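Here is the structure we will look at.
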Amino acid sequence: MQPADCPRGLLPRPCRVLVLLNPRGGKGKALKLFQSRVRPLLEEAEVSFKLMLTERQNHARELVCAEELGHWDALAVMSGDGLMHEVVNGLMERPDWESAIQKPLCSLPGGSGNALAASLNYYAGHEQVTNEDLLINCTLLLCCRQLSPMNLLSLHTASGRQLYSVLSLSWGFVADVDLESEKYRSLGEIRFTVGTFFRLASLRIYQGQLAYLPVGKAASKIPASSLAQKGPANTYLVPLEEPVPPHWTVVPEQDFVLVLVLLHTHLSTEMFAAPMGRCEAGVMHLFYIRAGVSRAMLVRLFLAMQKGKHMDLDCPYLVHVPVVAFRLEPRNQRGVFSVDGELMVCEAVQGQVHPNYLWMVSGSSDSPSGRDSQRRPPPEEPI
């Protein structure tokens, strides 16, 4: 529990951190890197820690469900984005989820997908770096102890599943690359480059209905009771079996190359997907690419994305919209969804963003600017 005299938006000194580390993530060097790179910096900064190694998929989820969180000032996750996904969903499954999700989180890149860490590195004002340089930068952010509130995305599927995302949901090209590049995990993040070119060689079209609630029309809210669930109220969503509300935008095209919902700036350490910058409180980026785009243009887009210049190409097939909610209904079960890099069965899904819903170690204690007073304020103190 944070001392009463600790400034708002800061971790205390000394600080106690539970580190969850996946020793098999990425190239399998996370534990060695923690001992050689991370540990000395934490000890110098008076950050005491307990290291717990995950042994299987969803182990981190089980650990945070059962952990006595009051023993720790923060939870650090050293792996890829998938382990942070497990931790956040584990916190939201606890009986005390409302207080548990306020426990500050820290992303230490140690997997093959480190987009969240890359985004936090960008928010701190650092240049785009990868591998050990990114790990050191993120460790130093933890040593500096500054916190920022971040958005959370809640998702609801046709089969009744409810889950949460801290980074992204993708369907089509990006999700397929996530799935098909698993066999190249030992290559680290370069697996995504390899997977991208394999998928370009056999480009697929995905059919479905996409609808969204743009930021400018978000004033009209649905009664919270219309979508009953545990967790934060979904004030913009109606049940999936009902049509979307009339003030939503329904995309007329139904053939896509990809659909991407992104809460942060980076899709990987070298994919600066949202150069328009950090989302405001209660806003997320929706990107989609319509069918008809050439392979040559896709190559240009992905190469330009490394520097955040893809929007400068003015590709007529690429659309970006700031949104607060969305619904995606695939016409068939072809393909998969990827949520924070974790695979999810292909079925109708909808979601909405919850502003300033969790604390993360970042380079600034400033919160994203808000659009209106409807957003949830960050907690008075992280716990």
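Positions of Cβ are set from backbone N, Cα and C atoms, glycine also.
Its Cβ placed at the centre, Asp81 (active site, proton donor/acceptor) has 29 other Cβ atoms within 10 Å. The feature active site, proton donor/acceptor is assigned by Swiss-Prot to Asp81.
The ATP binding site annotation in Swiss-Prot covers 22-24, 54-58, Glu86, 111-113, Arg185, Arg191, 340-342. All protein chains included, Asn22 (ATP binding site) registers 25 other Cβ atoms within 10 Å of its own Cβ.
Summarising the annotation, Swiss-Prot assigns substrate binding site to Ser79, Gly80, Asp81, Gly82, Asp178. All protein chains included, Gly80 (substrate binding site) registers 29 other Cβ atoms within 10 Å of its own Cβ.
Among the features that Swiss-Prot reports, domain 'DAGKc' is placed at 12-159.
Swiss-Prot documents Gly82 to Asp as a published mutagenesis change and attaches the note Loss of sphingosine kinase activity. Sequence-distant neighbours of Gly82 (mutagenesis position): residues of the same chain at least 6 apart with a C-beta under 8 Å from its C-beta are Gly111, Gly113, Asp340, Gly341, Glu342. DSSP assigns Gly82 (mutagenesis position) to a helical segment in the three-state reduction.
Asp81 (active site, proton donor/acceptor) and Arg185 (ATP binding site) are 14 Å apart (CA-CA, integer value). DSSP gives Asn22 (ATP binding site) a coil state; it is part of no helix or strand.
Each of the binding-site residues Thr54, Gln57, Ser79 was scored by the other Cβ atoms within 10 Å of its Cβ; the lowest score goes to Gln57. Among the residues the record lists as binding substrate, namely Ser79, Gly80, Asp81, Gly82, Asp178, the two farthest apart have Cα atoms separated by 16 Å. Comparing Gly80 (substrate binding site) with Asn22 (ATP binding site), their Cα atoms are 8 Å apart once rounded.
Checking the recorded positions (Ser79, Asp81, Asp178) against Asn22 (ATP binding site) with a 10 Å Cα-Cα cut-off leaves Ser79.
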